[in-house]
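Here's what Swiss-Prot has on this protein:
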BINDING   ASP99, HIS101, ASP127  Fe cation binding site
BINDING   ASP127, ASN159, HIS208, HIS290  Zn(2+) binding site
ACT_SITE  HIS160  active site, proton donor
MUTAGEN   LEU352 to Ala  Severe loss of calmodulin-mediated activation. Probably prevents recognition of substrates
MUTAGEN   PRO353 to Ala  Reduction of basal catalytic activity in absence of calmodulin
MUTAGEN   MET356 to Ala  Modest increase in catalytic activity in absence of calmodulin
MUTAGEN   PHE365 to Ala  Moderate loss of calmodulin-mediated activation. Probably prevents recognition of substrates
MUTAGEN   ARG417 to Ala  Modest increase in catalytic activity in absence of calmodulin. Does not affect interaction with calmodulin
MUTAGEN   VAL418 to Ala  Does not affect catalytic activity in absence of calmodulin. Does not affect interaction with calmodulin
MUTAGEN   PHE419 to Ala  Modest increase in catalytic activity in absence of calmodulin. Does not affect interaction with calmodulin
MUTAGEN   SER420 to Ala  Does not affect catalytic activity in absence of calmodulin. Does not affect interaction with calmodulin
MUTAGEN   VAL421 to Ala  Modest increase in catalytic activity in absence of calmodulin. Does not affect interaction with calmodulin
Amino acid sequence: MAAPEPARAAPPPPPPPPPPPGADRVVKAVPFPPTHRLTSEEVFDLDGIPRVDVLKNHLVKEGRVDEEIALRIINEGAAILRREKTMIEVEAPITVCGDIHGQFFDLMKLFEVGGSPANTRYLFLGDYVDRGYFSIECVLYLWVLKILYPSTLFLLRGNHECRHLTEYFTFKQECKIKYSERVYEACMEAFDSLPLAALLNQQFLCVHGGLSPEIHTLDDIRRLDRFKEPPAFGPMCDLLWSDPSEDFGNEKSQEHFSHNTVRGCSYFYNYPAVCEFLQNNNLLSIIRAHEAQDAGYRMYRKSQTTGFPSLITIFSAPNYLDVYNNKAAVLKYENNVMNIRQFNCSPHPYWLPNFMDVFTWSLPFVGEKVTEMLVNVLSICSDDELMTEGEDQFDGSAAARKEIIRNKIRAIGKMARVFSVLREESESVLTLKGLTPTGMLPSGVLAGGRQTLQSATVEAIEAEKAIRGFSPPHRICSFEEAKGLDRINERMPPRKDAVQQDGFNSLNTAHATENHGTGNHTAQ
């Protein structure tokens, strides 16, 4: 009789399934962004109409769409914009909105305050991108709304809707990180199609920046060729870049235009210039954006003939850059009554500056420890050890050999100080980087240590006085302080053809002198 076979061991249990994405997150309240990109079938219905709620819910979770879908949205929206006039005409009731600057989650709040785009007419005054870290989400969502509501939602061009600024600030980098350069180029083509101005109710001129000494009538705007990159000077540039003078309504000089020293291009226009333009064109007021406002809006001096504010600035990005601590506002105009609705900022996901990843963020800590080890290794050499092993080496001088090693120790010590400052003062470094246009600190700040960082200046003379005294433990606590620190970013960035720009500045000043005198205006 055969012996019974030994019992076989039971097979090991299958491994547990991997945890769902985000299950191991430290902050459980922050959901993991969707990894799935929306497809054409999910974004568009069978008739090719965008499902705006599906897109909105996905973007709010930091989700993305297929690149081809992003291109389709951008191109379809651009086709609608190309059919519009350079100066569109819109009717009340309407809600007018100012700068958005990539603050997508605040844009969602704006629509809560202003009303659903399905039954509310909207006019946006430009600057949808740059500075904020959700610019492409703003573009995709607004372009989908334009596709859905082409006759009730209107988009104007701001000074940031151009290649020059989006390359200099954050939008191009954001497009390349989240999508591709193809998406960025499609956005630039779409931006070239945006109208430059709107005539609201035959009463208000709506524009991003303001007036130009070369624009006297509304027909001058209508005749402009807008399908191009905005030039560094001229009427198109002025519509996007000009500002009211600081002493608007209380001018010491009656000259209408002076060189805009804050922007480094275009002009300041004053109260008499606005009143003359309004009277010549039978208008009530000019509504513009382009400047952050503590309350989200500003009403300027009233016209002596109509009793209505001659100029209104509206700004719709609350707590701009996460440091201004300002309110945002939208302007609702209905039945000849104008109402301002303010709102505060909404919570939003955090991005490190310039879309830095956590590994790059951790490098200062690693670098500090490595340099500490190198310093300790080199520092153990005694004078006796330095004297040994061939004094004839290094030009035959032991002193030269010792000096070479000491120089290495000093160099590594300098590196250690840089990494130490980066780690210990990371919050201040981030703040300074966020307030400089290139996202980079001034040369030598970190190597000089904490004291140098305290007295760091940004890249232009105009910002020096504002940022002097900025110390690492200090938090920006007022609107005016943030505006002063950020002033360098209000300038037109330097162009590759810098020589031509110098000529343009002289030409602009000469043009203002020839046509309007030489009024001097103090910049904000």
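Every residue, even glycine, has its Cβ placed from backbone N, Cα and C.
Keep in mind that this structure shows the original residues, not the substituted ones.
Here the features listed in Swiss-Prot are painted onto the structure.
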| residue | record | Cβ contacts under 8 Å, 6 or more apart |
| --- | --- | --- |
| ASP99 | Fe cation binding site | LEU125, GLY126, ASP127, GLY158, ALA289, HIS290, ALA292, PHE315, SER316, ALA317 |
| HIS101 | Fe cation binding site | ASP127, TYR128, VAL129, ASP130, ARG131, GLY132, SER135, HIS160, ALA317, TYR320 |
| ASN159 | Zn(2+) binding site | GLY126, ASP127, LEU165, HIS208, GLY209, PRO230, LEU240, TRP241, HIS290 |
#### Entry: Fe cation site shell beyond ASP99, HIS101, ASP127, criterion: Cβ within 8 Å of Cβ centroid
GLY98, ILE100, GLY102, GLY126, TYR128, VAL129, ASP130, ARG131, GLY158, HIS160, ALA289, PHE315, SER316, ALA317
### Task
Give the number of CB atoms, excluding that of HIS160 (active site, proton donor) itself, located within 10 Å of its CB.
26
## Note on the structure
Rounded Cα distance in angstrom between PRO353 (mutagenesis position) and PHE365 (mutagenesis position) is 17
### Query
Three states by DSSP: which one describes ASP99 (Fe cation binding site)?
strand
### Message
Can you give me the same-chain residues 6 or more apart in sequence from MET356 (mutagenesis position) with a CB-CB distance under 8 Å?
### Response
none
### Summary
Same-chain neighbours of the Zn(2+) site, Cβ within 8 Å of the mean position of the Cβ atoms of ASP127, ASN159, HIS208, HIS290 and not counting those residues, run in sequence order as ASP99, LEU125, GLY126, GLY158, HIS160, GLY209, LEU240, TRP241, ALA289
### Query
Once the DSSP letters are reduced so that anything not helix or strand counts as coil, what is PHE365 (mutagenesis position)?
helix
### Query
Could you give the Cα-Cα distance between PHE365 (mutagenesis position) and LEU352 (mutagenesis position), in whole Å?
16
### Task
Specify the count of other C-beta atoms within 10 Å of the C-beta of PRO353 (mutagenesis position).
17
### Neighbouring C-beta atoms (10 Å sphere around the C-beta of HIS290 (Zn(2+) binding site))
26
### Task
Across all the protein chains here, work out how many other Cβ atoms are within 10 Å of the Cβ of ASP127 (Fe cation binding site).
27
## Note on the structure
Should one count Cβ atoms within 10 Å of each candidate's Cβ, the recorded positions HIS208, LEU352 would be headed by HIS208
